[in-house]
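The next block holds one structure in the form of structure tokens; read it before the comments.
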Amino acid sequence: MSRAAPRRASQSQSTRPARGLRRPPGAQEVGQRKRPGKTQKARQAQEATKSRPATRSDVAPAGRSTRARRTRQVVDVGTRGASFVFRHRTGNAVILVLMLVAATQLFFLQVSHAAGLRAQAAGQLKVTDVQPAARGSIVDRNNDRLAFTIEARALTFQPKRIRRQLEEARKKTSAAPDPQQRLRDIAQEVAGKLNNKPDAAAVLKKLQSDETFVYLARAVDPAVASAICAKYPEVGAERQDLRQYPGGSLAANVVGGIDWDGHGLLGLEDSLDAVLAGTDGSVTYDRGSDGVVIPGSYRNRHKAVHGSTVVLTLDNDIQFYVQQQVQQAKNLSGAHNVSAVVLDAKTGEVLAMANDNTFDPSQDIGRQGDKQLGNPAVSSPFEPGSVNKIVAASAVIEHGLSSPDEVLQVPGSIQMGGVTVHDAWEHGVMPYTTTGVFGKSSNVGTLMLSQRVGPERYYDMLRKFGLGQRTGVGLPGESAGLVPPIDQWSGSTFANLPIGQGLSMTLLQMTGMYQAIANDGVRVPPRIIKATVAPDGSRTEEPRPDDIRVVSAQTAQTVRQMLRAVVQRDPMGYQQGTGPTAGVPGYQMAGKTGTAQQINPGCGCYFDDVYWITFAGIATADNPRYVIGIMLDNPARNSDGAPGHSAAPLFHNIAGWLMQRENVPLSPDPGPPLVLQAT
């Protein structure tokens, strides 16, 4: 038995610990880590595992079951630990990335883009209202209005947005109006309130368009616009002041017109836009998200400065009559164009400046392409013909090279500068006086006298008369015309200039030449702006241009008397001038006819049958008050429709009417008969 006991003991050592003092339940050796107890869920799982029938994989070989189980537990614990560490690190990385993104965005918001965002935020609150300045008026010398402004509205609409809103409202409730019917109702309302201008069809077409913004109508009375918008809130109203031209086409070539946004487009409306338009005012304030103005936020108040009134030298009555006469002359003569200018003989002020076929600025200018939109009197130079002979007449008298009664033996042609120049009619040698040379408008006699003057003095006289240079009248688009510099003259140049060929001038320049003779030899450059009147009523007169002495007073008086010969009548014809139809009974009238061949652009040569027909005259020769210049572009007949090619009848009509209008007394002395041809 003593041998058997030790053997059992050795066998038991392999399966349980050696005998010794038993530890109480829950006791732990010093230095030994306490293993965490299993949770209830873990114990339940373990019991469930034990209760399951053993499978092949659960059955471990004898002696290895405990070690394998422990090995699997260690592996499972390691795997679960590695997975936890991975998830933990991944989560930290994601959080770090999000923090970096947030920090970057915060940097951009608070540092990099801070100023712009602050401005944008302020802009969403800030509102600036513009207070339009009233455009100044344009009036004549008597303060009769040619152009003025009244307050008006433009009806606006946003087709795409409004239609979308109407369709969405219709989808939500059947009580909402049918979108297409609503548009038709709006079109009918607008057309009805505006007297069918535009008509309903035109309005509906705009309402149904694919545009984002359209104007339904312009120049609408504010009360009418308010009524339409109140009934149909979909329609907006925008302030667009209406420019009124009470005379229609009266002086439209001078006054001009404006475009749809109220700025100058043509004429003085364009060139004086800064003076007439004024400066808009404005006020800035803040508005909350509900659209209500934030109290106390008003700032940056700038009061509107209204435009100034421009006072012209024109006389509406004279302008109206001359414009009528010009249109009538065009119709009767068959001319392509007709223009006329009336100047005050003493001051050079423009009293009338008229063209035919003038546009109406109160209507849509864009639809008046067949009308005369420009101002040919200042912008379209032409060769004047014999009207230019006043230069030779003035020079020869001023330099004492001839006298009015000197008799010249004038042949039918003359050789000069390598060219042969003829008179307009065939004749042999004629005993014309110097007065008769100009009264009969002899080209040959004029060149004979011009040879006495010489090129240098003749050129100097051209410049004194203001040719080849702008007048500075104050109108846009003015042409200087053309006078060849003397150093570019060829041999034939001096054979052409004295008879009005080879140079060009505007109608205003031509009329200004005769103003110098009417004003005792002093040329006052013409002007059309008399004064400006500020909104506060203060008036600023336009400075009078400097006077230019052209010839002496005595020379001017002599030339005026010589030019009476042009309108002189003689039943026999010997002492009759070229423009007797210009005369006005009871008054001494003086003037000069002109005919000039037009240039054929195809060959650079002159047409044989296309002419400029001109006339310039003084009313009256003994007491000058008015200077009148007229131009007809290639007429088929006289300005009164009679056979011939003369503008003298138009001068007669205008001058005679002026004498009656102003109650000018008859000339006390009709003047002695002038000798044109010696007998």
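Note: Cβ is positioned from N, Cα and C throughout, glycine not excepted.
None of the noted substitutions appears here; every position holds its original residue.
For reference, Swiss-Prot has these:
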- Ser386: active site, acyl-ester intermediate (ACT_SITE)
- Ala102 to Leu: No effect on degradation by Rip1 (MUTAGEN)
- Ala103 to Leu: No effect on degradation by Rip1 (MUTAGEN)
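A 10 Å cutoff on Cβ-Cβ distances gives Ala103 (mutagenesis position) a total of 10 other Cβ atoms nearby, all chains included. In this structure the alpha carbons, written CA, of the residue listed as 'active site, acyl-ester intermediate' and Ala103 (mutagenesis position) are 90 Å apart. The residue listed as 'active site, acyl-ester intermediate' has a Cβ environment of 25 other Cβ atoms inside 10 Å.
Cβ neighbour count for Ala102 (mutagenesis position) (all protein chains, 10 Å cutoff from its Cβ): 10.
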